[in-house]
Amino acid sequence: MDHNAALTTCSTSAIPRLARLATERIAELIENDALPEFDHKVIASCSNDIFEVLRQKKKLNHQTLQTMCSTSRFQINKIDLMGNKVELQDLELCSNQNLVSFRLGDIDYFPNTNKIQVADVLDTALNRTSRQQLRHLDLSGRHRITSNWPTYVARKLPRLESLAFANRSTANETLSQIGASLLNLRFLDISSTCVTDISCISSLRNLEVLIMYNLNILKGDVTETLSNLTKLRVLDISRKVNTDYLQETSQDAHLDLALGIYNRSVEAIESGTATPWAELRAIDMSGLSIVQFGTDRALAFVEKIIEAHPKLEQISLLATPLDSSLIEIPNRNLQVINTVSRRSIIFALSHYANLDRPAFITHALHSVYYQLQSGYDKFSQEELKECLRLVCISMQQGLNTLPVQIAGSACLYHLCKMKRIKRLSVKEVNNCIERSLDAAEQYRSMTQLQKNVWLTICNDYLLHLDEIDFYRTCKVALDTMLLNRDASVERMTIAIVSIVTPKMRPSEAKILTTETKYVYHLVKIMNDYLEAYTREHRVGHERDNENALYTLKFTLSALWNLTDECPATCKAFLDAGGVQIAFRILKAFDYHGNVQTKVLGILNNLAEVEELHLGQLCKNEYISVLISCLDGSFNEVDSKGRYREVERSYFAAGILANLLTNTDGWESENQRDEACEKLLELIEQYPTLPSAMVSYKSFIPFSRIVRESNSNGAIMWCLWGVHHVLQHREKNKAPTYEKGYIEMFMDSGLSPIVEDMSHGHSKHIHNLDIRVVHLAREIIDIVSCHSLSSSPVRLVRRV
């Protein structure tokens, strides 16, 4: 088939960039069932490209096939279903197109047997015109198929020139039928089948391409058989290898094809005649031990084959004794595929990336890895981009092969490591992330692979790009966290969750936070690392202590973000015993304001959920802890310019403000009054911060308190929070509100209430504290100035 052509060049797409973008966009519309109606017909080449994009994304299903095949809008003549879960009824849609090429893959169709019924499938998928004109048929795949299909093919597909059935458990009998009936074949791929004798194909004298990768030929005169195929241009006799030792993996005795070709080459040179393969352009000998020769003798062996075939343009010697040898033949323009240099390694990967050769792909990826590890700075920008593209293709095509994923993910780590990632475009970074996440999903329990993946993604630059799929990244990280308890993997996945959760769209975050299992697990981790930290702190293991603290801090950040405006997640945190653990952390880390701030942020989110009725937070013991967190040295600035003491106090105040609004549950009225007075006293002491300390998805956390509370202290906290984000609105955009904080304020319904408060009026508080009044006036002034300068917002002044 076309995709197996052995003569390759460094794969750069011939499709213009604009056409490629259009192709991908149309495929996306089809995938989302959002393709608009249009009258014109899309030509075959473009239709085929769109179909291929959907195939590579594994999005071929009944809906997408119906869109592409049921109407005459798309003119498809090549259909490839490999790697997609397609059922027999879906194949009926393919019959609406007139095809010249068809690749089946593995479908779930086993009526009364455990084999794919090839004749039924082809009858369903191919209409009369397709059967008359079909030239390429690929039946390669892993499932078993019926053995009598060559008879059907010979009878129904008269113009067939190219046939592949690699990886099927097909034996000599089927090949005999092909040799007897399909005499017009020019291309044949029988790789990794159960064929042990190829004598029967000597009748296929029109063959130009013969692919026999990983074939155990045990009998027959192979050299004589191949000698009858005088039109051969491409011959693949490569074998799967153990890439650690460069040895053929099969221990079975098999005929040495390379030795036969060598002997004929020597005979031809000595007699001054041509070999039977005078038209040979490419030969693949990768993985062969070359009859156990050493490097010098192996080189002489290969040179004889090259000398005897003057038209030879390409020879593949990957994973052979000549893998790292420089082979140059005077006066010959010969492409040697091995790993002798950086350029040849990239070429080798481009040659095998789209072929089903996982052992060779893995071998090439290992070589890429070592080049990146030891000589990254030697890569030109073009080489780097080509290398990245090929690694991603290899990982996508070899998703079911663990060695490919481990080697590929290691390459991606070196390509994205630290500042190196800035040499890549956003689209290339996205490609890295998608391939990494695919690997992480496929192999949850493979710790080394998981380390590679999360080391790659745990990159500050990468995680702050707006264009990446934060939802999928977070989801895969959370799932990995559940299933892989390696400490370093756990630490990285939790860190990533803590960073990307606030970047998700509200609809995506809502889907994710309905999975309460994540919260239960994070609460458990929170408890485990609290105990680990206190234990290591006691025995003086500073390094383990730092690791425990690092993980605990990111766990708290993740929970803080997951519980934000999400009642279901807050309830799960409560049910998992998170409140008790949170207060234990507050006590254990009374010297560590950053940790306390994160805990208080979580408790603040819980306190905002009115339906939870958090009376348990009003215990004297808990209230005392919260009040103690209010005080601090508010003018102190840390090395990063942050007012940590203000942050801690603000979130402690938020919890108390919510508890003061809910009058039930307080064990001591004096403690309640103390909390209210403390809020007024300390919030007034907050300095004007140079930058935003917090951001809000909405003003819902403030609305209920401002509307219902009879506590001056609670109102004071709300107004300070609103004032703070309005004050820094230019540089601190509302994360999920496109219009901005001024419009959020107006839409929240707070405006008229705050307007009343600025005049000293409140429905719920008889004596509104003057400090609250002053803060309300400052908010109204900010909104009024904005209204006058840049916005149609109007405030209604009440007197």
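Placed from the backbone N, Cα and C atoms, the Cβ positions cover glycine too.
Heads up, this one's the original sequence, none of the swaps are in it.
One entry in Swiss-Prot concerns the mutagenesis experiment Leu18 to Ser. Its note says: Abolishes interaction with elc-1. Other Cβ atoms within 10 Å of the Cβ of Leu18 (mutagenesis position), summed over all protein chains shown, number 8.
Under the heading of mutagenesis, Swiss-Prot lists Leu21 to Ser and annotates it as follows: Abolishes interaction with elc-1. Sequence-distant neighbours of Leu21 (mutagenesis position) (same chain, 6+ apart, CB under 8 A from its CB) do not exist here.
Mutagenesis annotation in Swiss-Prot: Pro36 to Ser, described as No effect on interaction with elc-1; the structure shown retains the original residue. With a cut-off of 8 Å between CB atoms and residues at least 6 apart in sequence, the same chain places Leu29 near Pro36 (mutagenesis position), listed in sequence order.
Secondary structure at Leu21 (mutagenesis position), taken from DSSP and collapsed to helix, strand or coil, is helix. Under DSSP, Pro36 (mutagenesis position) is assigned to coil, being neither helix nor strand in the three-state scheme.
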